[in-house]
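A.B. asks: Residues or ranges marked as Zn(2+) binding site in Swiss-Prot: His66, Cys70, Cys73. One mutagenesis experiment named in Swiss-Prot is Thr39 to Ala, and its note says Loss of phosphorylation, no protein degradation. Here Swiss-Prot notes a mutagenesis experiment, Cys70 to Ala, with the remark: Considerably reduced interaction with SigE. Complete loss of interaction; when associated with A-73. Quoted from Swiss-Prot, the note attached to the mutagenesis of Cys73 to Ala states: Considerably reduced interaction with SigE. Complete loss of interaction; when associated with A-70. Quoted from Swiss-Prot for the published mutagenesis Thr98 to Ala: No change in phosphorylation. According to Swiss-Prot, the mutagenesis experiment Cys109 to Ala carries this note: No change in interaction with SigE.
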Amino acid sequence: MADPGSVGHVFRRAFSWLPAQFASQSDAPVGAPRQFRSTEHLSIEAIAAFVDGELRMNAHLRAAHHLSLCAQCAAEVDDQSRARAALRDSHPIRIPSTLLGLLSEIPRCPPEGPSKGSSGGSSQGPPDGAAAGFGDRFADGDGGNRGRQSRVRR
């Protein structure tokens, strides 16, 4: 049986041809928690999730640690926080009544899964023609629905 210490080396060498983001090039044992380098900045999604309080505790703590060391990411978090506050303080968003009416007419689909009286056929999606009729309402006269009707109608 192979020495457990050499397995990580063999694993890293076997995958050394992959880009660094896919294969770890560190000397840390395989399966060890990843240590982020100071050059790895937070992604836009991570910044938004941090500002919105949507990160899990471990991710939040890692992001907070990075923010304490990285002025660039800290500035981006400040910008995101200001944008969030500006949106919350802006006027209420109003939806046009015509759009609200169209959205309220979307047929409700039964829950997925076979019903008691079904013979094994698929009962997913709206009844035939309902989705096509809905698509017709949003077509912009010049065929703007991009061929979806041909895929919906069977």
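Using the three backbone atoms N, Cα and C, a Cβ is placed for every residue, glycine included.
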A.B. asks: Once His66, Cys70, Cys73 are set aside, which residues in the chain still have Cβ within 8 Å of the Cβ centroid of the Zn(2+) site?
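C.D. replies: What remains near the Cβ centre is His41, Leu42, Ala63, Leu67, Ser68, Leu69, Ala71, Gln72, Ala74.
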A.B. asks: From the Cα of Thr98 (mutagenesis position) across to the Cα of Cys109 (mutagenesis position), what is the distance in angstrom?
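C.D. replies: Given the Cα positions, Cys109 (mutagenesis position) is 22 Å from Thr98 (mutagenesis position).
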A.B. asks: According to DSSP, does Thr98 (mutagenesis position) sit in a helix, a strand, or coil?
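C.D. replies: DSSP assigns Thr98 (mutagenesis position) to helix.
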A.B. asks: Check each residue in the chain of Cys73 (mutagenesis position) that is at least six apart in sequence and keep those whose C-beta is under 8 Å from its C-beta; list them in sequence order.
C.D. replies: His41, Leu42, Ile47, His66, Leu67
A.B. asks: Within 10 Å of each Cβ, count the other Cβ atoms, then let me know which of the recorded positions His66, Cys70, Thr98, Cys109 comes out lowest.
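C.D. replies: Among the recorded positions His66, Cys70, Thr98, Cys109, the lowest count of other Cβ atoms within 10 Å belongs to Thr98.
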